[in-house]
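S.K.: Take a look at this one; I'll ask things after.
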Amino acid sequence: MFKTTLCALLITASCSTFAAPQQINDIVHRTITPLIEQQKIPGMAVAVIYQGKPYYFTWGYADIAKKQPVTQQTLFELGSVSKTFTGVLGGDAIARGEIKLSDPTTKYWPELTAKQWNGITLLHLATYTAGGLPLQVPDEVKSSSDLLRFYQNWQPAWAPGTQRLYANSSIGLFGALAVKPSGLSFEQAMQTRVFQPLKLNHTWINVPPAEEKNYAWGYREGKAVHVSPGALDAEAYGVKSTIEDMARWVQSNLKPLDINEKTLQQGIQLAQSRYWQTGDMYQGLGWEMLDWPVNPDSIINGSDNKIALAARPVKAITPPTPAVRASWVHKTGATGGFGSYVAFIPEKELGIVMLANKNYPNPARVDAAWQILNALQ
């Protein structure tokens, strides 16, 4: 019964030239409510950007014990969706002339003297193609000297630029090195160059005391959790944000030419440029892209950790292809207690943000997002 109703509704919406707010509301609720029930998600916020305008939806609790509901001001941990901010901040540094993706890593960290670092560039770090850096920086890395020792001792499995292996230790180091010429800390650079110009006034790396009341608890095996500190966490998975700010983030990425700051405008475009291809996926800086129209099986199955975290051969795109408006641009993210997903289609001025205080399987997120955006495109 439910499937039949949903399919009919999707077909109706797809055929209309303009979806009224009530249609958007129906499509979102008919897709997300069963997802919340199936995945036992305590609280969720969704934004749909349709014809450039945001529509907001919230469900459940940010804090179960206090029965505090999710609102448009609730802060969620973004997990790896943070990498899209790191990619854009790196793009902004390129636009300012502070760094080049072709620069060797050692230019920005001369202490990195081990011979395996010869030939590894900032591009390799930003796009997980350095040769097999691990998914996580080890927990025992606490200090800058520990971090140097970790990278000095790392041994690549492949030559740089031949395989993509998704890694926090790769893009995290890119983020840390990309801001070095500015003289700013990573957090300062992100605040002044990305968050503030885009008026992301409730987006944080470190949640300030005044905002803690809005910071949702994540839930893992029934226990309330927040992300633990770790080396390069800010750069790889450390951003917390609201559904309103994340809708604004998608709007900015949909239409970068509307942004006044030229280097940020260029940074967004550079983050959506295509540097490598693996299968039908193109790797940007933080963002991942597929050609639109897209095969839903590609994005849904490709998001499964068995595929997303596996080593895959890459083909270099030289020179990189500038941002393609006919693209499905997306990124998944998770921490121990949160699961997020962002996807948008620039050509359609259409996008979605899904923030939840439970880490649930990526394919379920992508499937729901696809159903909603496909119905509205």
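Using the three backbone atoms N, Cα and C, a Cβ is placed for every residue, glycine included.
Copied straight from Swiss-Prot:
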MUTAGEN   S80 to D, E or G  Loss of activity
ACT_SITE  S80  active site, acyl-ester intermediate
BINDING   S80, Q136, Y166, N168, A334, N359  beta-lactam binding site
MUTAGEN   K83 to Q or T  Lowers activity more than 1000-fold and increases protein stability
MUTAGEN   L135 to A  Reduces binding affinity of inhibitor compound 3 about 4-fold
MUTAGEN   N168 to A  Lowers activity more than 6000-fold
MUTAGEN   V314 to E  Increases activity about 100-fold with respect to cefotaxime. Reduces activity about 5-fold with respect to cephalothin. Reduces thermodynamic stability
MUTAGEN   K331 to A  Lowers activity more than 1000-fold
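Describe the structural context of these features.
M.R.: Counting only residues at least six positions away in the same chain, the Cβ atoms of N168, A236, Y237, K331, T332, G333, A334 sit under 8 Å from the Cβ of S80 (mutagenesis position).
According to its DSSP assignment, S80 (mutagenesis position) is helical.
If you draw a 10 Å sphere around the CB of N168 (mutagenesis position), it holds 23 other CB atoms from the protein chains shown.
Cβ-based neighbour count (10 Å, all protein chains) for K83 (mutagenesis position) stands at 30.
Cβ neighbours within 10 Å of L135 (mutagenesis position), excluding its own Cβ and spanning all shown chains: 13. DSSP assigns L135 (mutagenesis position) to coil in the three-state reduction, placing it in neither a helix nor a strand.
Classification of N168 (mutagenesis position) by DSSP places it within a helix.
For V314 (mutagenesis position), the same-chain residues that are 6 or more apart in sequence and have a Cβ closer than 8 Å to its Cβ are T129, G161, T162, Q163, R164, W276, Q277, T278, Q283. According to its DSSP assignment, V314 (mutagenesis position) is coil.
In the three-state DSSP assignment, the secondary structure recorded for K331 (mutagenesis position) is strand.
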S.K.: In whole Å, note down how far the CA of K83 (mutagenesis position) lies from the CA of L135 (mutagenesis position).
M.R.: 13
S.K.: Can you figure out which of Q136, Y166, N359 (the binding-site residues) comes closest in space to K83 (mutagenesis position), comparing Cα atoms?
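M.R.: Nearest candidate: Y166.
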S.K.: Among S80, Q136, Y166, N168, A334, N359, the annotated beta-lactam contacts, find the widest CA pair distance and round it to a whole Å.
M.R.: 18
S.K.: Under 8 Å Cβ to Cβ from Y166 (beta-lactam binding site), same chain, six or more residues apart: give me those in sequence order, or none if nothing qualifies.
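M.R.: In sequence order, the residues whose Cβ lies under 8 Å from that of Y166 (beta-lactam binding site) (at least 6 apart) are Y128, L135, A308, L309.
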